[in-house]
Every structure is written in C-alpha cells, then in structure tokens.
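Per Swiss-Prot, the features are as follows:
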| type | residues | note |
| --- | --- | --- |
| ACT_SITE | Tyr294 | active site, O-(3'-phospho-DNA)-tyrosine intermediate |
| DOMAIN | 79-336 | domain 'Topo IB-type catalytic' |
| MUTAGEN | Arg135 to Ala | Complete loss of supercoil relaxation activity in vitro |
| MUTAGEN | Arg241 to Ala | Complete loss of supercoil relaxation activity in vitro |
| MUTAGEN | His285 to Ala | Partial loss of supercoil relaxation activity in vitro |
| MUTAGEN | Tyr294 to Ala | Complete loss of supercoil relaxation activity in vitro |
Amino acid sequence: MSYDEKHLMEGIYREKSGDKFIYYYFDNNEEVTTKDIERINKLRIPPAWTNVWVARDPNSPIQAIGTDSKGRKQYRYNEIHIQGAEKEKFKRLYDFIKSIPKLEKAMVRDNNFPFYNKNRVISLMLQMVRDYNMRVGKEVYARQNKSYGISSLRKKHVKISPGVITLNFKGKSGQRLNYTIRNDFYIDGIKMLMKLEGDRLFQYISTDEDGNEKIMRVNDRDLNKYIQENMGSEFTIKDFRTFGANLYFIQALLSETRKRTPKNRKTIKKNIANAFKSTARQLKHTGAVSKKSYVMNYTLELYQNNPEFFIEHKNDDPIDFLLRILKSYRKDVLGE
C-alpha cells in the first residue's frame, strides 16, 4: 500500500482465517470491537480485495480502500456522507461546468446591446463574479448589517484611479474586502455605471411602452434568473463560487504536486495545506472555510489515499482534471 506508517496506524487491517476475515487495529494489533465489526460488515468489502485498509473513524468520508483482482484501487464510502448536502452540490457542479459555454455565449451576445440594457449590465456583473469570485449579496443584508456583495454594491465603494479601479467594502461576517481591477473591459463598464443617478453601482435603464425611461437596480434575483435562463433551472450564482473554489484548489494542488512529489504523509499534508491557503486567498476567506464549505472532500481524500493519481495527471488542464474527478465522484460515490 502507498500509505506511510502513520497513516496506517490510524486505521484497521484484515487477515484471512479459514473462510472468514478477522479485523485488527493497526496501532495495537488487537481485534476490533463488535461495534466496528458491525460497521465493517455493512461496507460489504469484497473477499477478493487485497491490501484492505478500513478507517477507524466511522465519520470518515472514505471508509475502506482495497485493491481488486485487476489491480485497481477501490473505495467504500460513508453512507451519511453520500446522503449529505455535498452529494447534490457536487453532482450539480459537473453539469454546471459543462453548461458554462452556454452562459458565455449569452454574455457575448448581450455585451453587444446598448450599454444600459439590463442584460448587458447583468452580463458584466456575472463576468466579474466569475473572474473575482465575488459573493452575490442581498439588499436586506446591506440594510441590516452593512455587508455587501456584487448586487448590492454602492458607488461609495468604488475608487477610480488612472488605469485601475478599487472596490472596497464590508462583506460577509464583517470581513473587509478589497478588489483591485485593472481589466479595461471592467474599468470602462464601471465608469459608465457611475454616471447614472442613484447610489447603487449596478443599475440599468428600463423603457416602458410610452418610451419613458426609468433607472432600475439589478438584484440577486435578476442574476439568478439570467443564469437559469441560459444554463438551466437548477443553477444559481452560488454555483460560481463552488466552481471557483474547487478549480483553484485543483490548480494549487497540481502546482504543489509538481513542486513536491507526494510520496509520504508529510509531503501530502504540506501540499494540501498550501493548496487550501492558495484557495482561501483567491476567495478572500480562510482555509478552514474552504475546507468546510467549498472544497470537495472527495478530492481531499483522493489526494491523501491515492497521490499517484495526481502525480500521473499533474500537467493536466485544471478544468479537465476537475471534471475527471467530478465524473469519478458521480460514478464511485453516487453510483451513476
């Protein structure tokens, strides 16, 4: 097995005894408790598997690992983990990534509309969400907590300097956020929006049947409606942040793998920690938040237990590799 001694000591192994298996703890070679035997039996580990390792923690997402008769590494997963919220979120993420080209086609189309057209403003906002991983924000949070996202930004949050625009505002949990924008497309767009009356940044001009014009605000519902019309009814703007977190984590993990081959537990742990730090910087939160709420546990467990897979694909395109992992997740964990 490819795990170092420390990792092995955290688990359970088995030995053949007649026509059955006996399971032992690695750290003391004692037979496992009746409670652990009941859990292991529910995993239905095939008798033909060799090099079997079973998690000692009943809450571990990966409960057992072994090698099948064809030499392939196989897994058994925690049923509670499978049934949790992560199941639906990451099942949807694969389809979300596959649907991004449809959204991008719509945004290219709408970028050609007159500037203050509603869809053109929404297109600009979604491109910023994609590139800067901004939260959507809600007007109610802006009023109650003075916390903002892209749909609730005020003009007071914008600072225009030669060749650069800075957005500075309080985000979720009171965190101070600062975005430095040097892209001419975004700079030109924000400058145009600053010319409209009102304190809100993202607004558009609506014209009624009599030709009367009115300045309207773009809200989070408008953004979600645009996404659902152009990508699919199951998606929301929050999927962008899930996508961004997992893509950045994959990019960072592959980069760390190229720097340091994960051949032992210490290197694996360091590479994962650095990848979480890098992801947190991109999303402007902490590594703990990335791990708890955004990054797929399946990727983490896969890197810990099968680093050879990442070594083999360390030069892959990150999006293609993320799709490969998501496809594997849907097959291995969700049984699709």
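Using the three backbone atoms N, Cα and C, a Cβ is placed for every residue, glycine included.
Keep in mind the model shows the original residues, not the substituted ones.
Sequence features, as recorded in Swiss-Prot, placed on the structure.
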| residue | record | Cβ contacts under 8 Å, 6 or more apart |
| --- | --- | --- |
| Arg135 | mutagenesis position | Gly149, Ile150, Gly171, Lys172, Arg241 |
| His285 | mutagenesis position | Gln175 |
| Tyr294 | mutagenesis position | Arg241, Thr242, Ala245, Asn246, Phe249, Thr279, Leu283 |
Within 10 Å of the Cβ of Arg241 (mutagenesis position), how many other Cβ atoms can be counted across all chains shown? 19
